[in-house]
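Below: one structure, written as structure tokens.
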Amino acid sequence: MVDKSQETTHFGFQTVAKEQKADMVAHVFHSVASKYDVMNDLMSFGIHRLWKRFTIDCSGVRRGQTVLDLAGGTGDLTAKFSRLVGETGKVVLADINESMLKMGREKLRNIGVIGNVEYVQANAEALPFPDNTFDCITISFGLRNVTDKDKALRSMYRVLKPGGRLLVLEFSKPIIEPLSKAYDAYSFHVLPRIGSLVANDADSYRYLAESIRMHPDQDTLKAMMQDAGFESVDYYNLTAGVVALHRGYKF
């Protein structure tokens, strides 16, 4: 019998007990929640908005559908999906982190996004929804923080309706070698400094850089989605592979 307490995983470059990672990730996002949107704009030079727009365009979401914005944070995707599904549809903004969920709720209500949005604190590995609930699931810059990614992908598959699709927007592996080296230098030297100056938290942004490097590359994540049951899985490299959008279907 396997001793669960001895199972390990990665927290950035650290090896930690699996049971500890969720709390460590929670601490990171409790710390950065209030500066999350500002830091996203600064870190990506605003390009994250284009990546998210492309995700929306690839989602195929239309009026009357039900969408799960998983690890939805401050609600960038939820705001757009809310308009697409209209009054007859529904968007569930789910996040494991209470601070991020609170920021998302406040932000969306302040811009008038109400009525067809629900907020749920949920763990991606054990989603609290019935089978075959959602037409579309998105997880944007969240999967790399999940302890058991395979379990989370199976959970997402379960709650998708037949014909539904999952879109995973996540940092990935640059496909141009000179860019990869420059990206490493930026991630490990510049990002922590920005985090220190703006959010007074260099360590959380050092974890961000490390977690990106430990995340599966494009083809590995594609295979993981297929192993979870998804079909017709493909991916798009964005900004030369700095970010990738994976899409898979449940048939």
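For all residues, glycine too, the Cβ spot is worked out from N, Cα and C.
Substituted residues are absent from this model; it holds the original ones throughout.
Small disclaimer: the values here were computed from a predicted structure and weren't measured.
A C-beta separation below 8 Å, combined with a sequence spacing of at least six in one chain, links D95 (S-adenosyl-L-methionine binding site) to L70, A71, G72, G73, L101, G104, Q121, A122, G142. According to Swiss-Prot, the S-adenosyl-L-methionine binding site annotation covers T74, D95, N123, A124, S140.
Per Swiss-Prot, mutagenesis G142 to D is noted as: In ubiE401; defective. Over all protein chains present, the Cβ of G142 (mutagenesis position) has 25 other Cβ atoms lying within 10 Å.
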Among T74, D95, N123, A124, S140, the record's S-adenosyl-L-methionine binders - longest CA distance, Å: 17
Candidates N123, S140: member of the binding-site residues with the richest Cβ shell (10 Å): S140
Nonlocal neighbours by CB distance (under 8 Å) for A124 (S-adenosyl-L-methionine binding site), same chain, sequence gap 6 or more: L70, A71, I96, I139, G142, L143, V146, A152, S155, M156
